[in-house]
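Below: the structure, in structure tokens.
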Amino acid sequence: MAFSKLLEQAGGVGLFQTLQVLTFILPCLMIPSQMLLENFSAAIPGHRCWTHMLDNGSAVSTNMTPKALLTISIPPGPNQGPHQCRRFRQPQWQLLDPNATATSWSEADTEPCVDGWVYDRSVFTSTIVAKWDLVCSSQGLKPLSQSIFMSGILVGSFIWGLLSYRFGRKPMLSWCCLQLAVAGTSTIFAPTFVIYCGLRFVAAFGMAGIFLSSLTLMVEWTTTSRRAVTMTVVGCAFSAGQAALGGLAFALRDWRTLQLAASVPFFAISLISWWLPESARWLIIKGKPDQALQELRKVARINGHKEAKNLTIEVLMSSVKEEVASAKEPRSVLDLFCVPVLRWRSCAMLVVNFSLLISYYGLVFDLQSLGRDIFLLQALFGAVDFLGRATTALLLSFLGRRTIQAGSQAMAGLAILANMLVPQDLQTLRVVFAVLGKGCFGISLTCLTIYKAELFPTPVRMTADGILHTVGRLGAMMGPLILMSRQALPLLPPLLYGVISIASSLVVLFFLPETQGLPLPDTIQDLESQKSTAAQGNRQEAVTVESTSL
């Protein structure tokens, strides 16, 4: 716990922490545009088969209306509109008869869209669906693109967690911003869908490093009393980015322009990130006290605290001798499951991360199916997410981490299950429940960011965060895939999302400790001390209750 006292000597909360938060707000505003980009860049426009009589101008009869030509060229689809995936082999002139019925033609009279499709460009001038014809028999390639993107975050979460502990938080953050910028910009030049997916994977790989490095740097430079507020502010920036995406996509209807707008800012963010100091906690753990002292003095100078000039290497080493000793002990992924005090919380957090992201991404990637203006709906989702996260700091001050985490996940699950009972024609009420669930997920994700950092000590914090992100991204990959079962079992996806969310809230209640008001643990011994203190407190409370009753 000694580093917490050293951080207080460097000012605790001041100008540096404010500038740091403002710096991290920039990527948090832009990351949602990358993650949720395909709600718009891969939106499915209205489409039908290309036909000679309708779309070959020289073959169109001048005495027939476009509606009549459509009637004899395209069969009706399931929703009574023009079929999106089939056309008549030959013009069905008999359908012009007002008395014609569905029996006037048969399936044998139709064929697939062998000459391609005609797309409605009234909403989007261009999408990747229209560019590579990801419709009809190829419609499964659209969710594949999102799954590949999520797999990039999955792999990156594991790799960057290990690399950040080995090489430091700061260089990984700058590199990942540059990687995302280059890969994201390059996608507009992709000649094939395969190359596009590969570049999206590389961009997502870098995004995972931005998540891990930025959040860890922020947590490790923030005092215990301000940690919840700081993380909530950053979470609100993420929500604002979601809302802004709706406006950005409304203004930029071409997928290439939208992709550039979401990628180019990361070039600037990569340069800006170099002013940030390296984590002094990490430098201490890695046996680099001289550099740690320099960073602490730098922060103190920015905060205007002259007392830190008296901080010497001897005082630093004396204060953090437990951390230095801990750094000499070999740590690996196995420590999360072999060390008794870490085992239960590691397993429980794996379950919580996995289940939370299954339900969350199943909801946010299903935007177009709500049947409303997706630009407005995206902005609405971001706004309610902002409100949910903004209230998190206040809620955490009174109710604690465990209560908020469990309660918000349970409420989100109940909102999803309630939506199952609402008829399809009551779209407004369905949107209300969806927005309520999104807001609860916003609270849950903000709380989880703080909670998991407080559950693990410094030597394994990045490794744990990397593993949790990896498992969470497995859930994120599963969320959209579950939606594919809707064609056979329409109620299965929301049922799974709701039940999984409620079940994970019970895991939080029964298997995770409360960390409210506790200093950030620097060693495994700190966790043991917290556990012993909590046990003594429980025994004392039991004695007090018994004495009162007597």
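Going from the start of the chain as shown, residues are counted 1 onward.
Cβ coordinates are placed from backbone N, Cα and C, and glycine is handled just like the others.
The annotation that Swiss-Prot gives for the mutagenesis experiment Asn39 to Gln reads: No visible effect on N-glycosylation. Loss of N-glycosylation and of cell surface location; when associated with Q-56; Q-63 and Q-99. Mapped onto three states, the DSSP output places Asn39 (mutagenesis position) in helix.
In the three-state DSSP reading, His83 (mutagenesis position) counts as coil. Among the mutagenesis entries in Swiss-Prot is His83 to Ala, noted as: Reduced cell surface expression and estrone 3-sulfate transport; when associated with A-47; A-52; A-305 and A-469.
According to Swiss-Prot, the mutagenesis experiment Gly241 to Leu, Ser or Val carries the following note: Strongly reduced cell surface expression and estrone 3-sulfate transport. Close to Gly241 (mutagenesis position) in the fold, though at least 6 residues off in sequence, lie Cys28, Leu29, Met30, Ile31, Pro32, Ser33, Gly382, each with a CB less than 8 Å from its CB.
Here the residue is the original one, but Swiss-Prot notes a mutagenesis experiment at this spot, His305 to Ala: Reduced cell surface expression and estrone 3-sulfate transport; when associated with A-47; A-52; A-83 and A-469.
Counting every protein chain shown, 16 other Cβ atoms lie within 10 Å of the Cβ of Gly400 (mutagenesis position). What Swiss-Prot says about the mutagenesis result for Gly400 to Leu, Ser or Val is this: Strongly reduced cell surface expression and estrone 3-sulfate transport.
In the three-state DSSP scheme, Gly400 (mutagenesis position) falls into the coil class. Ranking the mutagenesis positions Asn39, His83 by other CB atoms within 10 A of the CB puts His83 at the bottom.
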